[in-house]
Amino acid sequence: MDVNPTLLFLKVPAQNAISTTFPYTGDPPYSHGTGTGYTMDTVNRTHQYSERGRWTTNTETGAPQLNPIDGPLPEDNEPSGYAQTDCVLEAMAFLEESHPGIFETSCLETMEVVQQTRVDKLTQGRQTYDWTLNRNQPAATALANTIEVFRSNGLTANESGRLIDFLKDVMESMNKEEMEITTHFQRKRRVRDNMTKKMVTQRTIGKRKQRLNKRSYLIRALTLNTMTKDAERGKLKRRAIATPGMQIRGFVYFVETLARSICEKLEQSGLPVGGNEKKAKLANVVRKMMTNSQDTEISFTITGDNTKWNENQNPRMFLAMITYITRNQPEWFRNVLSIAPIMFSNKMARLGKGYMFESKSMKIRTQIPAEMLASIDLKYFNDSTRKKIEKIRPLLIDGTASLSPGMMMGMFNMLSTVLGVSILNLGQKRHTKTTYWWDGLQSSDDFALIVNAPNHEGIQAGVNRFYRTCKLLGINMSKKKSYINRTGTFEFTSFFYRYGFVANFSMELPSFGVSGINESADMSIGVTVIKNNMINNDLGPATAQMALQLFIKDYRYTYRCHRGDTQIQTRRSFEIKKLWEQTHSKAGLLVSDGGPNLYNIRNLHIPEVCLKWELMDEDYQGRLCNPLNPFVNHKDIESVNNAVIMPAHGPAKNMEYDAVATTHSWIPKRNRSILNTSQRGILEDEQMYQKCCNLFEKFFPSSSYRRPVGISSMVEAMVSRARIDARIDFESGRIKKEEFTEIMKICSTIEELRRQK
């Protein structure tokens, strides 16, 4: 039957239909090829916004640097990065005055974190620029390589396992005259394959020592590698994002810890909270403005958009902020926190892979690496690329571009939020000393501004003053993209507010469907997503029931597990029909074994195995959940697993789902082809790390331990823990004397081996 789509909306208030206009169904666009062009765009734009600043040369690396701070006051409307130090410091002072003790308290909290954080904090995170190999690696591998190189160069403070000591090594390394590193290279040779008698290319991995002088090492330590941001919806053009190396990461982490601590105490900050908590926080600010705008005042809200937030921020400004925030703190703490902004003021952007050329007539392709862009003849490039390269050439050193102004995407989200909130804080009547006043919300580069005044002229004056104040702090509110409404209707971080937040359900659309982990996890995640959306996103019962039916259908097609009594023929139907016929209680079969679906919107919280357990034949139960069955996954299955859910917007969310270990919880094996590449050593390293970490977790189940503070290695911590546990178990009679003696003997042997090593 044909449904007239307008009928769907007859009962729906217009603002609730906002979701239907979002570009969130279907696959998001991905980037292909090189990100070099996007990176050059970023570098060139950033310099253009600060072009009237002062040029200097870095004495260590020889890199030309542009400093726009305290530069000429900006022209109206043009985005610019000329932040004025005294204005930023004054905004900080007023922020502190409105929140007495906020900086002091946050510093104390951060100091505690700094002293307790272990170096393994840096293994979190995805791709990281590995300066030893000059390319991206998984974070854990990049950290291991860095520590290995440090050790072979006589830097061993990091062996304490504390992050702060690793950072001491980083500081030391920058003073060394040279650093020796091990690099990998590939040898290719043509050999005849014994089986097929064809010629094949064999790759072998060689390692060689390489010495980096101080200048080359500094350039690498200050390098941010760049990639193209994938899966951005609603944009025509791609853009570049940066991934910093291990030298920078630790320092950034501490700065962000301090800024996060401050943001938690600011009612206008949309970070670090999320979800319903964030909505509640924001609703409070709106409520305050609406209740305070008495009958004599009118209230308007700007849904704000800033032009090129990152490219106009400046690390030197962040340094000024940190210097102010930590002004009464111990010297060592101030030094640790000021290093990140100093490194960012001297950062280099790696231009990525370079360009690929192909000649149609000669059928050959050749790669022009970024290192060659400084010297290659420009006649091979089209006009726009030629302009980019000409512009960037004065900034190039060894395939990286000097990029002093600007902050690449996502590096100092918390600290830049503090800067934004400090302007919102200036809107109180006692600061504006006029009839208008403002407040608002800030989350990284996104903001909403609420202005109250007796009349429209006052509103206009307030907005103008806000706009100009922003300019003085290097923030450029876009007049084209921001829009103003009566307070009560606005959008902030993709939350739509209309006398309360409306659910923007389309944002969640990408997370519906079959995840593709395995039959067990997929069923569990699928129903959990539906359940969560009923709780958080206004997914009504009828729609949820429909979503569930669609999900089951999708699931059956994905895993070819149509019901045993269906006519649909697939590769699995023969086995499934056989099982169906043999089974006495057919309702007990899992959907993935051709059983019926027993889910409805009332029982989504129950794992399928539990839901059907009482209905199952006994021998089916035995096969399904028997730990001796080789197909039941033997990895310790936590009762709760985490799935990473990608909403259409914002960061990936961690979602918990219940996991029951059955024959369906298999884990696919790694692709073989990786084992023949240079990545193989890395894989082995990763597995070794994994094993060590798993072992450590066994000794210290997360419920029972506070991280070992103080200086002990993982092995020492585990041995001492084993001894304590053994003694307790022996004294309470849980283990026999022989077992106790054996454990003690093993512990002593381990310590002995460590001493000999």
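Note that Cβ sites are derived from N, Cα and C of the backbone, with glycine treated the same way.
Just so you know, the substitutions we noted aren't modelled in this structure.
The domain 'RdRp catalytic' annotation in Swiss-Prot covers 286-483 and is backed by sequence analysis.
Quoted from Swiss-Prot, the note on mutagenesis experiment Arg233 to Ala is: Complete loss of RNA synthesis in vitro. All chains included, 15 other C-beta atoms sit within 10 angstroms of the C-beta of Arg233 (mutagenesis position).
According to Swiss-Prot, the mutagenesis experiment Lys235 to Ala carries the following note: Complete loss of RNA synthesis in vitro. DSSP assigns Lys235 (mutagenesis position) to coil, not to a helix or a strand. Here the Cβ of Lys235 (mutagenesis position) has 11 other Cβ atoms within 10 Å, regardless of which shown protein chain they belong to.
Listed in sequence order, the residues of the same chain lying 6 or more apart from Arg238 (mutagenesis position) and placing their CB within less than 8 Å of its CB are Pro29, Ser31, Gly35, Tyr38, Thr228, Lys229, Glu232. Swiss-Prot documents Arg238 to Ala as a published mutagenesis change and attaches the note Complete loss of RNA synthesis in vitro.
What Swiss-Prot notes for the published mutagenesis of Phe251 to Ala is this: 20% loss of RNA synthesis in vitro. Neighbour density for Phe251 (mutagenesis position): within 10 A of its CB lie 23 other CB atoms from the protein chains shown. According to DSSP, Phe251 (mutagenesis position) sits within a helical segment.
Looking at Swiss-Prot, you'll find the mutagenesis Phe254 to Ala noted as follows: 50% loss of RNA synthesis in vitro. Using a 10 Å Cβ-Cβ cutoff, Phe254 (mutagenesis position) registers 23 neighbours.
Recorded in Swiss-Prot as a mutagenesis result, Ser269 to Ala carries the remark: 70% loss of RNA synthesis in vitro. Listed in sequence order, Cys263, Thr417, Val418, Val421, Leu441, Gln442, Ser443 are the same-chain residues six or more apart from Ser269 (mutagenesis position) with CB atoms under 8 A from its CB.
Residues within less than 8 Å, Cβ to Cβ, of Val273 (mutagenesis position) and separated from it by at least 6 positions along the same chain comprise Glu264, Lys281. DSSP assigns Val273 (mutagenesis position) to coil in the three-state reduction, placing it in neither a helix nor a strand. The note that Swiss-Prot attaches to the published mutagenesis Val273 to Ala is: 80% loss of RNA synthesis in vitro.
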For this session: Rounded to the nearest Å, what's the C-alpha distance separating Phe251 (mutagenesis position) and Lys235 (mutagenesis position)? Just drop the number here, would you?
Result: 33
For this session: Write down the Cα-Cα distance for Phe254 (mutagenesis position) and Arg233 (mutagenesis position), rounded and given in Å.
Result: 32
Problem set entry | Between Lys235 (mutagenesis position) and Phe254 (mutagenesis position), the C-alpha gap once rounded to whole angstrom | 33
Seminar exercise, completed: Rounded mean pLDDT within the domain 'RdRp catalytic' (286-483) lands at 93
